[in-house]
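Annotated features in Swiss-Prot:
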MUTAGEN   Cys38 to Ser  Loss of MIA40-dependent import into the mitochondrial intermembrane space; when associated with S-77, S-99, S-114, S-178 and S-192
MUTAGEN   Cys77 to Ser  Loss of MIA40-dependent import into the mitochondrial intermembrane space; when associated with S-38, S-99, S-114, S-178 and S-192
MUTAGEN   Cys99 to Ser  Loss of MIA40-dependent import into the mitochondrial intermembrane space; when associated with S-38, S-77, S-114, S-178 and S-192
MUTAGEN   Cys114 to Ser  Loss of MIA40-dependent import into the mitochondrial intermembrane space; when associated with S-38, S-77, S-99, S-178 and S-192
MUTAGEN   Cys178 to Ser  Loss of MIA40-dependent import into the mitochondrial intermembrane space; when associated with S-38, S-77, S-99, S-114 and S-192
MUTAGEN   Cys192 to Ser  Loss of MIA40-dependent import into the mitochondrial intermembrane space; when associated with S-38, S-77, S-99, S-114 and S-178
Amino acid sequence: MVDNRRTFTAPQSLLETNLTFPNDEPSLTTITVTRERCVDPSLIDSFLRFLRHGSDDIIRQKLNNYRKGSINGKNKCKEFLKQELYPNWQIRNNIISFCEKEAAEMKNETDQQCGNNKKTTAEPLIDARIDPYAARERAEKQEAQYKDWTKVTEWVANNRKIEQILTSTTEGILRQNCEQNNDYLKEFTQFCKDNS
């Protein structure tokens, strides 16, 4: 197992907002993501919540703030997208992708440990008349070995769905407040290609 880790920092625009947090709950502005954090994602979930709140949850307020300082509405939207929203989405996407890659590596490692590759021979099946619990024990053993992988893949799928819902909702708000004919999700994909 390779010790993979990536550090992510919240966009500067989130760090300078007028949002205040109680003293007993410091805001999480930087996170180092590892396989262990993907398996137990409570800290990652907090960081993603912070990022989501700082952009998608308060998008109307953010757009209003940009509107005050800009004469041209299209420029305020472009500025908001490039400086705040798209970098935020990209960080969230990168965190989820990191855990997705870790899950794939976990599956490969577990397959090799369990001998589930088609190239290796599986342990012999025991006749149910000799040991009636053998099949169940074998299934439980395999399930236990794949538990962490299953947990991470379910977390990734759940967060991909959350991101899909948030980005489509945000795109609707952007179409109402900015340019109706823009495809903001395609623009985000291009933004990621340009900034990777």
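Glycine is treated like the rest: Cβ placed from N, Cα and C.
Structural mapping of features recorded in Swiss-Prot.
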| residue | record | Cβ contacts under 8 Å, 6 or more apart |
| --- | --- | --- |
| Cys38 | mutagenesis position | Ile44, Phe98, Cys99, Glu102, Ala103, Val152, Trp155 |
| Cys77 | mutagenesis position | Leu63, Tyr66, Leu174, Asn177, Cys178, Glu179 |
| Cys114 | mutagenesis position | Gln142, Gln145 |
| Cys192 | mutagenesis position | Tyr86, Gln90, Asn93 |
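Of all the mutagenesis positions listed (Cys99, Cys178), Cys99 sits in the most crowded Cβ setting, with the most other Cβ atoms within 10 Å.
In this structure, Cys178 (mutagenesis position) belongs to neither helix nor strand by DSSP; it is coil.
Classification of Cys114 (mutagenesis position) by DSSP places it within a helix.
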